[in-house]
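Listed in Swiss-Prot:
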- CYS5 to Ser: No loss of activity (MUTAGEN)
- CYS156 to Ser: Complete loss of activity (MUTAGEN)
- THR158 to Ala: Dramatic loss of activity (MUTAGEN)
- CYS172 to Ser: No loss of activity (MUTAGEN)
- CYS192 to Ser: No loss of activity (MUTAGEN)
- ILE199 to Phe: Alters specificity towards synthetic inhibitors (MUTAGEN)
- CYS365 to Ser: Complete loss of activity (MUTAGEN)
- HIS382 to Arg: Significant loss of activity (MUTAGEN)
- CYS389 to Ala: Complete loss of activity (MUTAGEN)
Amino acid sequence: MSNKCDVVVVGGGISGMAAAKLLHDSGLNVVVLEARDRVGGRTYTLRNQKVKYVDLGGSYVGPTQNRILRLAKELGLETYKVNEVERLIHHVKGKSYPFRGPFPPVWNPITYLDHNNFWRTMDDMGREIPSDAPWKAPLAEEWDNMTMKELLDKLCWTESAKQLATLFVNLCVTAETHEVSALWFLWYVKQCGGTTRIISTTNGGQERKFVGGSGQVSERIMDLLGDRVKLERPVIYIDQTRENVLVETLNHEMYEAKYVISAIPPTLGMKIHFNPPLPMMRNQMITRVPLGSVIKCIVYYKEPFWRKKDYCGTMIIDGEEAPVAYTLDDTKPEGNYAAIMGFILAHKARKLARLTKEERLKKLCELYAKVLGSLEALEPVHYEEKNWCEEQYSGGCYTTYFPPGILTQYGRVLRQPVDRIYFAGTETATHWSGYMEGAVEAGERAAREILHAMGKIPEDEIWQSEPESVDVPAQPITTTFLERHLPSVPGLLRLIGLTTIFSATALGFLAHKRGLLVRV
């Protein structure tokens, strides 16, 4: 016996839940099948007496992320600003350098040119890439066949710029520079609004968090849908050979629907058997797109002692020996439950996963004591962490990355329906893909694709723009005249070379005119 409905949504993360809510609000009968014993997917809010609540997964929202802000507001959630009142720290070669603003300052003029050229070139290249079809960029194949490591080797002349650029890649996509396609990474940064928007706290992707945690987005939609959300129901089989689509779960329940939305990371499609088999390109694509590696760590203290030293808690930490490359203040908005959140990224997540939880905490505290110059960092009162690499129903975090050569070959099939199966998930978004914002965009777009297939809305309503949030307005990202026009290091060297040649020629001409050159 099967359970009948209009649409089965596979995956109860933010994308699947956003899709289910829109379809439910449109009068359709929806069932959500979630593999875990909770909704939320790659968002996960843990609650206990020691932490009150803590986001162990996706957490941050900011200006231009208007869909998640609208949905959360509709669900009665509020945001608060991540603390960035005091100074940030850039820790490099064993020394801490306090600063303000999105990027660490650089005092060496040659190094400054190199840093400036890197950020500018990233944004310039990004402007060449269409957000909805990166494979259509003029140099798509050339850039896709190149790793980010190869691009950094071409762009960065100084070790300082290369180190910070490498950290930027590690932090943005939880992968190593040699693992990711340059085209894909350039697209990823571009569709998040560029280098400054993606990396910034104030006026950027990390500006805010939800009071009570981001897990509430999915939980509150589950409250609205009631028993239509089925937990501990991993989907193992989808059959499209009959009049309706049959969906079978691991505990052998059968669900019958007119349409299916797959709202799981693309590679997790390999856990599902399909009849008929998936088309060739999708079948191959899902074997080629892994997720990043990250352990999210939150160290709790008696008080936010770093603020007494005029530090906000943001640390950018260079160096192979440092377990964590980036931190933010995770203290509650009321000033209690003082904490520092840090990411163990990419290969370091794989390496440090061999240690015990206690050993990781010790390494983090020793690092924070060194960077902050405070022994108070050695006295934590509590510790929480989440290793997303071990999650069988995520496969990693934050998101799927594309190795070289894959995006131009297979990217077109990411959102392409397979008969009556439509695809959501943050990976299929065109704006803030990889974030909660992208998850909402993708879920609602997939839901509207089904509404269009059912004849309920016209095709031109599938993709909808979102009005700017009145509560979290975006300020424009600006650059100075100098930042736009300063030469790169090779540009400067060419300039010096030309100037030298010109000067020598001019001197020779003058000497000749004045009869100072003697023929031998």
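Backbone N, Cα and C atoms are what each Cβ position is placed from, and that goes for glycine too.
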Proximal residue to CYS5 (mutagenesis position) among mutagenesis positions THR158, CYS172, CYS192, ILE199 (C-alpha distance): CYS192
Euclidean distance between Cα atoms of ILE199 (mutagenesis position) and CYS192 (mutagenesis position), Å: 10
Where HIS382 (mutagenesis position) sits in the secondary structure, as DSSP reduces it to three classes: strand
For CYS5 (mutagenesis position): DSSP state (helix, strand, coil): strand
Three-state secondary structure, which DSSP defines for THR158 (mutagenesis position): coil
For ILE199 (mutagenesis position), the one of CYS156, CYS172, CYS365 that lies nearest, given that the mutagenesis positions are compared by Cα: CYS172
By Cα-Cα distance, the member of mutagenesis positions CYS156, THR158, CYS172, HIS382, CYS389 nearest CYS365 (mutagenesis position): HIS382
Nearest of the mutagenesis positions (CYS172, HIS382, CYS389) to CYS156 (mutagenesis position), judged by Cα-Cα distance: CYS172
List of residues, in chain order, with Cβ under 8 A from that of CYS172 (mutagenesis position) and at least 6 apart: PHE185, TYR188, VAL189, ILE198, ILE199
Listed mutagenesis positions (CYS192, CYS389), ranked by Cβ neighbours within 10 Å, top entry: CYS192
Neighbour tally for CYS365 (mutagenesis position), based on other Cβ positions within 10 Å of its Cβ: 20
Rounded inter-Cα distance in Å - THR158 (mutagenesis position), CYS389 (mutagenesis position): 33
